[in-house]
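So the structure is just underneath, and the comments pick up after that.
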Amino acid sequence: MAGPLPPLNQEAAFQKLQEYYDSKGKDLNIKDLFVKDSKRFSKYSLRLHTQNDGEILLDYSKNRINDEVWDLLLTLAKVRRVNAARDAMFSGQHINITENRAVLHTALRNRGTDPVLVDDKDVMPDVRAELAHMKEFTNMVISGVWRGCTGKQITDVVNIGIGGSDLGPLMVTEALKPYGKGLHSHFVSNIDGTHLAEVLKKVNYETTLFIVASKTFTTQETITNATSAKTWLLEHSKEPESVAKHFVALSTNKEKVTEFGIDSTNMFGFWDWVGGRYSLWSAIGLSICLSIGFENFEQLLDGAHFMDNHFKTTPFEKNAPVILALLGVWYSNFFKAETHALLPYDQYLHRFAAYFQQGDMESNGKFVSKSGKPVKYSTGPIVWGEPGTNGQHAFYQLIHQGTRLIPCDFIAPAQTHNPIAGGKHHKILLSNFLAQTEALMAGKTVDEARTELSKAGLCGNELDNLLPHKVFVGNRPTNSIVVKKVSPFTLGALIALYEHKIFVQGIIWDINSFDQWGVELGKQLAKAIEPELDHCNEVSTHDSSTNGLINFIKANWK
């Protein structure tokens, strides 16, 4: 790749966008744009054709963009060298510059035969060997060959991890519940003992398998939870040998794993070129395999590989991750939008927004460029959301009539896994999905509100007083993503779509999307504070607020 990028706000293409925004862009009205162009939907939407899972539709026509804006945004992507950065990632270059690592979660789902090189070594043989190990173990557990210490078949799987070792597997197992193979999945992440205690109340030691997910096998929260789970098991089994029947490890630290009591043959590894928030495709996905079966896990990989190929080979103007990324830059850096809402209209996707809170905010929540200089423009947005229609009765009020601009992605399947009441529920759900994006775009004018109130029998002061409250400004931007059905393949494609969107935005902002130093400071300070909670003496070594909090907690400890 060429030399360092200039600061984004000094890029000529960015400055042209700023000029256009100031003169015309800020006044673009989505409703008017549809009136002026009868072909707007076909111009600003695309369909991705899968082999067996139908089409994936991305409709981005309900955005504050026109041809001029779009051409300028595409130019920005080109001058920020998104193509070169994408190729560098897929080719195994060390694009994680602060940790000197390659970024190759895409290799984990590489379904082709081409080699993938990291430091001149093809990693695919190791990837395939680990997948084969996962397949063998998964089939043993699901078939009942693997049994607990008393000879009973495994019925429950408890994944103990945190961050990327928890959020991804949890989200996917919830999303793909219709494909479950009969095992009950549980997840423990929080160091709060309540999390583990409540899970242990639900399971039987004779039929429970614990997965300890920690690359180093030293992660404080994970190892503390795993050790307490081990103590619980031994209190019931009374046999140290039972640990090897009820615990497996997702780790690369053989010494620590065997010291814990886990047979090293039941240790599943991954590599330093796999970031935590991109690790569900690796051995970290073992809990997914046990939930949905290895064949369905392969379909998840296939879907992600499909999106990888789309991202690698498709021109920017038809490239779904690039399109979503550029729209986000448009709103973050010009309209000063601070948040982005992910709104899946499918209950199985109820953890999707939480998963991409980490995926986006941990990746692009950075204030310095790759060269270490503070940036003078906005970077990663605050990402949040809930499933529809729950969100409609909670926070949509602010999206519709609040003072903040909140771009939204609406996600829905055309088909449901649960067509109860003859499909009535799903029809109501989809009617709301469709109505919300139309309402956010069109709003309700003063005249429309007045007519509506008049028809309801209001007049005079009563009508005039209520009228302002019934007006919707509209012009709220949305994307709509529709899949045929939430399947392992389409879910894999959706996850990869957002992964690559985040990557493209990081390139445009010239930040490193693959480290997370912001996680470290609080952990360092917690280690210093923890010993201060061991004694009853008042503490005075911190600021007055922290001292006061520590001393209050200690006074109320018992």
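Using N, Cα and C of the backbone, Cβ positions are placed for all residues, glycine too.
The following features are taken from Swiss-Prot:
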ACT_SITE  Glu362  active site, proton donor
ACT_SITE  His393  active site
ACT_SITE  Lys523  active site
VARIANT   His184 to Tyr  In strain: LW15
VARIANT   Val329 to Ile  In strain: AF-F, F1-F, F1-1S, JA-F, LW8, MW18 and ZW20
VARIANT   Val471 to Ala  In strain: JA-S
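Secondary structure at Val471 (variant position), as computed by DSSP, is coil. Less than 8 angstroms from the CB of His184 (variant position) sit Thr155, Asp156, Val157, Lys202, Val203, each of them six or more residues away in the same chain. Rounded to a whole number, the C-alpha distance linking His393 (active site) with Val471 (variant position) is 18 angstrom. Around Lys523 (active site), a 10 Å sphere centred on its CB holds 11 further CB atoms from the protein chains shown. A strand conformation is recorded for His184 (variant position) in the three-state DSSP classification.
Distance from the CA of Val329 (variant position) to the CA of Val471 (variant position) is 29 Å. Spacing of Val329 (variant position) relative to Lys523 (active site) is 32 Å (Cα to Cα, whole number). When the variant positions Val329, Val471 are scored by other C-beta atoms within 10 Å, Val329 scores highest.
The residue listed as 'active site, proton donor' and Lys523 (active site) are 15 Å apart (CA-CA, integer value). Sequence-distant contacts of the residue listed as 'active site, proton donor', defined by Cβ-Cβ distance under 8 angstroms and a gap of at least six in the same chain, are Arg277, Gln516, Gly518, Val519.
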